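**Q** Just lifted these from Swiss-Prot, have a look:
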type	residues	note
MUTAGEN	Lys3 to Ala	Causes telomere shortening
MUTAGEN	Trp21 to Ala	Causes telomere shortening
MUTAGEN	Lys68 to Ala	Reduces ability to dimerize and causes telomere shortening
MUTAGEN	Lys68 to Glu, Ser or Tyr	Causes telomere shortening
MUTAGEN	Lys71 to Ala or Glu	Causes telomere shortening, but does not impair interaction with the telomerase RNP
MUTAGEN	Asp86 to Ala	Causes progressive telomere shortening and cell senescence
MUTAGEN	Glu104 to Arg	Impairs interaction with the telomerase RNP and causes progressive telomere shortening and cell senescence
MUTAGEN	Glu104 to Ala	Reduces binding to DNA and RNA, and causes progressive telomere shortening and cell senescence
MUTAGEN	Glu114 to Ala or Lys	Impairs interaction with the telomerase RNP and causes telomere shortening
MUTAGEN	Thr115 to Ala	Impairs interaction with the telomerase RNP and causes telomere shortening
MUTAGEN	Asp164 to Ala or Arg	Causes telomere shortening, but does not impair interaction with the telomerase RNP
MUTAGEN	Asp166 to Ala	Reduces ability to dimerize and causes telomere shortening
Amino acid sequence: MPKVILESHSKPTDSVFLQPWIKALIEDNSEHDQYHPSGHVIPSLTKQDLALPHMSPTILTNPCHFAKITKFYNVCDYKVYASIRDSSHQILVEFSQECVSNFERTHNCRITSETTNCLMIIGDADLVYVTNSRAMSHFKICLSNISSKEIVPVLNVNQATIFDIDQVGSLSTFPFVYKYL
């Protein structure tokens, strides 16, 4: 009898919670004025949602709350500059001072300490557009290698917590979404 591979098993995933949402989020908000932040592209979460994310229907039914931190680039003025990914793309992200402070008080550890490749819950996020020079100064990354555009979207996250502390890396590489815009 021939071996049958179901569509759900044709592409290996490292988490059932990670779904592709970054590219769609950018495309849905591309009509927005790029010089002003778009308001709450990822909805805010309540304290109950953040305290018990495994039991929150708000979190579990919205895939844009799930992300993995792929790399930390810089820490400046209590803001953390990093990149996150979904199941197919990466995007640059800025964790606000309030987000970093709340995360570190809740988890009794630095947000940059052993959280790379952990499954995170994010909320209350805006989409801001930054120039290549601002990205270079904050992220210490040259966007000309990633995107031909002069300004690129960056996710400004105001809420974050850990969903799964296991640091499961992936053998696959995940391109920045900027290549597809």
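From the backbone N, Cα and C atoms, a Cβ is placed for every residue, glycine too.
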**Q** Inside 10 Å of the Cβ of Asp166 (mutagenesis position), count up the other Cβ atoms and send me the figure.
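**A** A 10 Å sphere around the Cβ of Asp166 (mutagenesis position) contains 10 other Cβ atoms.
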**Q** Validating a neighbour-count step here. Other CB atoms within 10 A of the CB of Glu104 (mutagenesis position): how many?
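**A** Neighbour count, Cβ to Cβ under the 10 Å cut-off: 15.
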**Q** Say you check the Cα of Trp21 (mutagenesis position) against those of the mutagenesis positions Lys68, Lys71, Asp164, Asp166; which is nearest?
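**A** Minimum Cα distance from Trp21 (mutagenesis position) across Lys68, Lys71, Asp164, Asp166 lands on Lys68.
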**Q** Going by DSSP, is Lys71 (mutagenesis position) part of a helix, a strand, or coil?
**A** strand
**Q** Measure from the CA atom of Asp166 (mutagenesis position) to the CA atom of Glu114 (mutagenesis position) and give the result in Å, rounded to a whole number.
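**A** Between the Cα atoms of Glu114 (mutagenesis position) and Asp166 (mutagenesis position), the distance comes to 10 Å.
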**Q** Drop a 10 Å sphere on every Cβ of the mutagenesis positions Lys68, Lys71 and tell me which sphere holds the fewest other Cβ atoms.
**A** Lys71
**Q** Return the count of C-beta atoms lying within 10 angstroms of the C-beta of Glu114 (mutagenesis position), excluding that atom itself.
**A** 10
**Q** Below 8 Å Cβ to Cβ and six or more residues apart, same chain only. Which residues does that give for Thr115 (mutagenesis position)?
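**A** Listed in sequence order, they are Ile69, Ile162, Gln167.
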**Q** Could you check which of the mutagenesis positions (Lys68, Lys71, Asp166) sits closest to Asp86 (mutagenesis position), going Cα to Cα?
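**A** Nearest candidate: Lys68.
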**Q** How would DSSP class Glu114 (mutagenesis position) in three states?
**A** coil
**Q** Roughly how many angstrom lie between the C-alpha atoms of Asp164 (mutagenesis position) and Lys68 (mutagenesis position)?
**A** 10
**Q** A 10 Å Cβ contact count, applied to the mutagenesis positions Asp86, Asp164: which residue has the minimum?
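**A** Sparsest of the mutagenesis positions Asp86, Asp164 by Cβ contacts within 10 Å: Asp164.
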